[in-house]
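Features of the protein shown, as given by Swiss-Prot:
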DOMAIN    11-90  domain 'Chromo'
DOMAIN    196-500  domain 'MRG'
VARIANT   Val232 to Ala  In strain: 399A
VARIANT   Ser265 to Asn  In strain: 859A
VARIANT   Glu310 to Lys  In strain: 820A
VARIANT   Leu503 to Val  In strain: Congo194
Amino acid sequence: MTELRDETPLFHKGEIVLCYEPDKSKARVLYTSKVLNVFERRNEHGLRFYEYKIHFQGWRPSYDRCVRATVLLKDTEENRQLQRELAEAAKLQIRGDYSYKGTPDKPSAKKKRGGKAAHVEEPIVVPMDTGHLEAEHEMAPTPRAAGNRTRDNSGGKRKEKPPSGDGRLKGNRGRQTETFYNNAINDVSVYNHVPQEDRIMMRVSERLRELIEYDRNMIKVLGKQHALPARVPIVTIMENFVKQQAVELAISIKQDSSRARNTQSRNARMEREYDRVMSTVCMLKEVVDGLRIYFEFHVDDHLLYTEEKEYVHNYLTDDNMRNCSLILNKSYEYINPSGDTELIGLDGTPVVEGSGDTNGQIGVINIGGPEYEKQLQKCLLYIVTASGKNTAQAYERTSPYTAAYKLPVEMRGFLNETFKWRLLSAESPPEKSMVFGAPHLVRLMIKMPMFLNASPISNKKLEDLLPHLDAFINYLENHREWFDRENFVNSTALPQEDLQRELLDSLDGIAA
C-alpha cells in the first residue's frame, strides 16, 4: 500500500515554468507561464498539497488558473526542446517571416494560402548566440528562438521576402548572413490563437551579433569592465540618431519633390512632405525617450552581467551621477568627440566660420551659425560613409551634401531647431542613461521584443514603431567605435598577462 505523505512545493512565486495545455480536448502542448501564487491546501486525509496559480504569458488574466504540479515543468533547455517537439507534433503555426515584426492580426486568407508557397522550405537558421546570456542566468532569462525550422522536407530554397509597408530605411540590407532571434516567450502559436508574446520577432545581423559576443567576452571571459561614464552616453546616441534621421528625411524630400513638373503641384507636394517629416521627427523623439525610460527601468535587473553588477553599483554613487550630468550639460560637444569640427564647402575646401557664403549659397550658415553647420556636416558625413563611399565622393553632384545645401529655408530652419533639441534638459536629475553607452543600449534593444510583447501596446502602434527601432539598431551597428576595446578598462580580477593574451586572441575578428 502506498504511503500517503505531505507534498513538498516544487515551484515558487514568480518562477517561469512550462505548463501543459489544461484543456485535454486540445493539442497537448506546453505554454510558457509564470507562477503568480502558491496555495497550500489539505486533502480529505488532512495531507498537505499545493496548487499553483498560473498566468499564461501573453494571455488575458481571465485565462489564469490554479493547477497542480503534475502539469508543470521547470524552465530548462531540455524542457524547451520538449516544448518545440510537442509543437511540431501538433502542427502548430511556425513564425519567422518578419524582421523585428510579427503581429497576430494577419488575415486568415494569408494563413490559408496554399499553392507553391505551402511547399517552400524555410531556411534553417541558427538563433543568435545569446545562450551565454540566458543559460547562465547572468542576465534576465530570454528564451532561445525555436521556430525557425523547415516547414516540410522539400528541397526548394525559399526566397526571402521583405515585409511590405513597414517603411524600413536603407543601409542595413544586403547582408549575406542574418540570424533570427525570437524574444517572444512562445516560439510557436496555434492557428486560432496567437499569444501576445509572438507578436514581435527580431532579426539580428551578423554585425550586431559580433558586437554582442565581443562585449560578452570582454566582460565574462577577460574580466574587463566598461569605462564609466561612457565616451558617448546613451542620451547622446539617441539625440544624434534623431538629428541624423531628420537630415536624411529632409534630403529625401528635396530629391523627390523636385521631380514634380509644375510649381503649384511641387509646392503642394513639398508642403505635405514637410508635415510628414516634422511629424516623423516628433515621433522619433517620443520613441527614443520611451527607450530611455525602458533603459532606466530595466538596467539593474535585465541588462547587467553578474560580473558587472558590483563594479556598476559601486560607481553609481550620487556624486558620480551628478558629475556625469554636469559634464553633459556643460560641454555639448562631448556628444561626439570623434566628429569633424572643420567646416567643408561643396567644393571640398574648408569654410571659415562666420562666413555667410558656402559655394555661392548666400545665407546658408546664417540660419543656425557655425554650430548648425557643424552638426549638419556630421550627419552628412555619416550618410556618405554609411553608403559605402569615401569622403572624397561626398562632393559629387548626387551627393547628400549637394541636396542638403539646396533645402528650402523652412526646412533648414526646422533642422536647426532639431539640432538644438535635447532629450534631457539641463535641469533634469542625473540619469543612468547619462552614464552607460552603446553596449548596454544594444542589450536593451535585444530585449525590447520581450518588453513590448508584455506591454498593452496595440498592433497598429507596433507597426508604426518597429521600423524606427529597426533604423535605430542599424544606426548602432554603423558605429563600431562605440563598442571597441577603447571603451573598456582593466580589471584586477585576472592576472594582467592572462588578460593581454586572451584579449589578443579575442580581437582577431573584431579589431579589423
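In case you wondered, yes, glycine gets a Cβ from its N, Cα and C as well.
None of the listed substitutions appears in this model.
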Legend entry - Per-residue pLDDT averaged over the domain 'MRG' (196-500), given as an integer: 76
Inset, instruction - Around the Cβ of Glu310 (variant position), how many other Cβ atoms lie within 10 Å? Please give the count over every shown protein chain. - result: 11
Inset, instruction - Between the Cα atoms of Val232 (variant position) and Glu310 (variant position), find the distance and write it as a whole number of Å. - result: 22
Legend entry - For the domain 'Chromo' (11-90), residues assigned helix / strand / coil by DSSP: 19 helix, 33 strand, 28 coil
Legend entry - Assigned conformation of Val232 (variant position) - DSSP reduced to three states: coil
Inset, instruction - For Val232 (variant position), list the number of other Cβ atoms lying within 10 Å of its Cβ atom. - result: 20
